[in-house]
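What Swiss-Prot says about this protein:
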ACT_SITE  Ser321  active site, proton acceptor
BINDING   Thr104, Ser143, Thr144, Asn145, Thr190, Ser322, Lys327  L-aspartate binding site
MUTAGEN   Asp10 to Ala  Loss of activity
MUTAGEN   Arg15 to Ala  No effect on kcat. 2.7-fold increase in KM for L-aspartate
MUTAGEN   His26 to Gln  No effect on kcat. 3.1-fold increase in KM for L-aspartate
MUTAGEN   His124 to Leu  30% decrease in Vmax. KM for L-aspartate is almost unaffected
MUTAGEN   Ser143 to Gly  9-fold decrease in kcat. 4-fold increase in KM for L-aspartate
MUTAGEN   Ser143 to Thr  68-fold decrease in kcat. 2.9-fold increase in KM for L-aspartate
MUTAGEN   Cys390 to Ala or Ser  No significant change in kinetic parameters
Amino acid sequence: MSNNIRIEEDLLGTREVPADAYYGVHTLRAIENFYISNNKISDIPEFVRGMVMVKKAAAMANKELQTIPKSVANAIIAACDEVLNNGKCMDQFPVDVYQGGAGTSVNMNTNEVLANIGLELMGHQKGEYQYLNPNDHVNKCQSTNDAYPTGFRIAVYSSLIKLVDAINQLREGFERKAVEFQDILKMGRTQLQDAVPMTLGQEFRAFSILLKEEVKNIQRTAELLLEVNLGATAIGTGLNTPKEYSPLAVKKLAEVTGFPCVPAEDLIEATSDCGAYVMVHGALKRLAVKMSKICNDLRLLSSGPRAGLNEINLPELQAGSSIMPAKVNPVVPEVVNQVCFKVIGNDTTVTMAAEAGQLQLNVMEPVIGQAMFESVHILTNACYNLLEKCINGITANKEVCEGYVYNSIGIVTYLNPFIGHHNGDIVGKICAETGKSVREVVLERGLLTEAELDDIFSVQNLMHPAYKAKRYTDESEQ
């Protein structure tokens, strides 16, 4: 045997494994069988950590129940700590994220890596599985069908905590701009038509509150992930486990993760059902819808600058055209739009894969995992990208904003309590026909005085409309 290889054996025969590899023959075959993408399990450190946490919890439970030798359990626990605390072997998970087998390749990859780390800690060589075996010891009282989804759930839950932090930081960025723009009057619009005045601060605060609602929704649905089927083994009957194992393993998992994990009410149902993933990714889709809408608004509000709304200025980040000089585009809102489109597409993937299970197992969980990890990852990055490269640098064109208000026919709505709806119709029609302002027409018709208009159209009143009429002209008067 060469110093560069070691021989390992499985159901299908013997294979040469690189001597320095911590993975084994099962992982090697998975590498050879699945070459779909350039994305590996190693590229998702949260997933690796989630799987290792499951293995640590299982080893702790097995140690307490004496289902494996104490020295072996201690070696597995120590191997898990090497990965969790020191990042050891995070590059030893080379299996493609797209894979058949319901996650068996990921589970065995984890078993092999931990077994070989444990063997070294015990003073043995990699591959000397007679002392510490990937199946008989690391995978004791487990099946891929409970270990894999439990590790996946822990990993997604951990990732969602980071996403929530990113959303909150973005929300705070909008809130800061809301305060900065609180006294800037602008025209509100419905159906892209002038409606009634508001402040730019109110518009940005609405963005902030919108994101606050999404945080609550994500946190609420994320709790579904903490109901796990650890101890279910193959189909949920708990085959080859002591009756005490499942609740004890889940208790140990809660200790290892720091999350309030609980056993599923029915392990057979939990092993076959993927409804929690549909719910959680649905929350991600809802966030994507809201973020995309915000970016649409930012692009529209900054449009122009000469022939658009031009109410706000986005930071100028790069030249916008290879042919048109001096053109700058809203590239960050555009990329966030695209992120949101991808997340919405991933939601369809999760939905179809969750529906595709048969009988006691859904073998499509790997693609659910790929979609969910990708969605959480790109949404997290999008929040920071939008905050740092766009929101923090937004400035307002106060004169433009206020000019739209005072030149708009829409502000005649504010005069309804003072001049009546019918007179408002007449004023609006004259403004549209002549191009005159509402103020000009109202004064010409003697409906209100300069002083009254100054009071009604003050920033304070437009921000907080007072409906108690100081003067009212009956609609019958002409």
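Counting starts with 1 at the first residue shown.
Heads up, the Cβ atoms here are built off N, Cα and C, so glycines get one too.
If you look for the noted substitutions, you won't find them, since the model keeps the original residues.
A Cα-Cα distance of 14 Å separates Thr104 (L-aspartate binding site) from Asp10 (mutagenesis position).
Across the structure, His124 (mutagenesis position) and Lys327 (L-aspartate binding site) are spaced 65 Å apart at their Cα atoms. Counting neighbouring Cβ atoms within 10 Å of each of the recorded positions (Arg15, His26, His124, Lys327), the lowest count belongs to Lys327. Taking the C-alpha positions, the distance from Asn145 (L-aspartate binding site) to Cys390 (mutagenesis position) comes to 44 Å. Distance from the CA of Cys390 (mutagenesis position) to the CA of the residue listed as 'active site, proton acceptor' is 19 Å. Cβ-based neighbour count (10 Å, all protein chains) for Ser143 (mutagenesis position) stands at 24. The recorded positions under consideration are Thr104, Thr144, Ser321. Their Cβ neighbour counts within 10 Å are lowest for Ser321. According to its DSSP assignment, Arg15 (mutagenesis position) is in a strand. When the binding-site residues Asn145, Thr190 are compared by the number of other CB atoms within 10 angstroms of each CB, Thr190 has the fewest.
Thr190 (L-aspartate binding site) is 25 Å away from Cys390 (mutagenesis position) when you measure Cα to Cα.
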